[in-house]
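According to Swiss-Prot:
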type     : residues                                  : note
ACT_SITE : H143                                      : active site, proton donor/acceptor
ACT_SITE : K170                                      : active site, schiff-base intermediate with substrate
BINDING  : S21, E46, W47, R48, R82, R213, S232, Q236 : 3-dehydroquinate binding site
MUTAGEN  : E86 to A                                  : Very strong reduction of the catalytic efficiency and almost the same affinity for 3-dehydroquinate
MUTAGEN  : E86 to Q                                  : Strong reduction of the catalytic efficiency and slight increase of the affinity for 3-dehydroquinate
MUTAGEN  : K170 to M                                 : Abolishes enzyme activity and 1.5-fold reduction of the affinity for 3-dehydroquinate
MUTAGEN  : S232 to A                                 : Reduces enzyme activity 50-fold
MUTAGEN  : Q236 to A                                 : Nearly abolishes enzyme activity
Amino acid sequence: MKTVTVRDLVVGEGAPKIIVSLMGKTITDVKSEALAYREADFDILEWRVDHFANVTTAESVLEAAGAIREIITDKPLLFTFRSAKEGGEQALTTGQYIDLNRAAVDSGLVDMIDLELFTGDDEVKATVGYAHQHNVAVIMSNHDFHKTPAAEEIVQRLRKMQELGADIPKIAVMPQTKADVLTLLTATVEMQERYADRPIITMSMSKTGVISRLAGEVFGSAATFGAVKKASAPGQISVADLRTVLTILHQA
């Protein structure tokens, strides 16, 4: 299993890494959130660009990215436009989405981008290659806010991400029952033990799935999302509580 190193952070060894999401709508909001996050205990800062009002203006996006980078200087920055169809705030055409991610890569301000698996294989492959040429890592993602697919389907999607060149495959699914949480955990173990040659991130959302956000080290998920202020997805818990639990499980 190879690890992924971003700045000085090694993902895929030790306790799962904590990712927090910044979701400001304006550049003023983005700056104030980044300042508020500066003292929080996390490993990776995700900028959820789909919350940013001026997302279709590249200059505004890059100005905001620069502002974040000036305030949070030492942590890896993950650039994420979550599409409306996968639970995000706005919709872009495929062309706009790819152009936005390429602009982020070109900027030199971000360390990682999030690419949704179902954007289209050709577009995804080309954008992964482009990111890698610029030393930007790729988290490839899929989100189902309605249900939990069968374990075989979860594994298949994660394997597809790996085949398309993702540095870190990621999937988040919604449980309707407690058994659905076990389905996600079973799929995580199977992927991690049988197929993965790189770190993966998995989670079962909502309060029902919260155990999956805590027990990643046990089952094979290399990172988890926590909340500094407002949760970016259902079931997230505070970073302070998250770090405590992750450390307990790591040292057990």
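Counting begins at 1 with the first residue displayed.
The backbone N, Cα and C atoms fix where each Cβ goes, and this holds for glycine too.
No noted substitution is present; original residues retained.
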Worksheet item: Is any of the recorded positions S21, E86, K170, R213 within 10 Å of H143 (active site, proton donor/acceptor) (Cα-Cα), and if so, which, in sequence order?
Response: E86, K170
Practice prompt. List only the single closest residue to S21 (3-dehydroquinate binding site), chosen from the mutagenesis positions E86, K170, Q236 by CA-CA distance.
Written response: Q236
Response to the item:
By the 10 Å Cβ-neighbour count, the most surrounded of the recorded positions S21, Q236 is S21
Worksheet item: When DSSP states are folded down to helix, strand and coil, where does Q236 (mutagenesis position) land?
Response: coil
Worksheet item: Looking only at R48, H143, K170, R213, the recorded positions on record, which one has the least crowded Cβ, with the fewest other Cβ atoms within 10 Å?
Response: R48
Practice prompt. Measure from the Cα of Q236 (mutagenesis position) to the Cα of every one of the binding-site residues E46, R48, R82, R213, then give the nearest.
Written response: R213
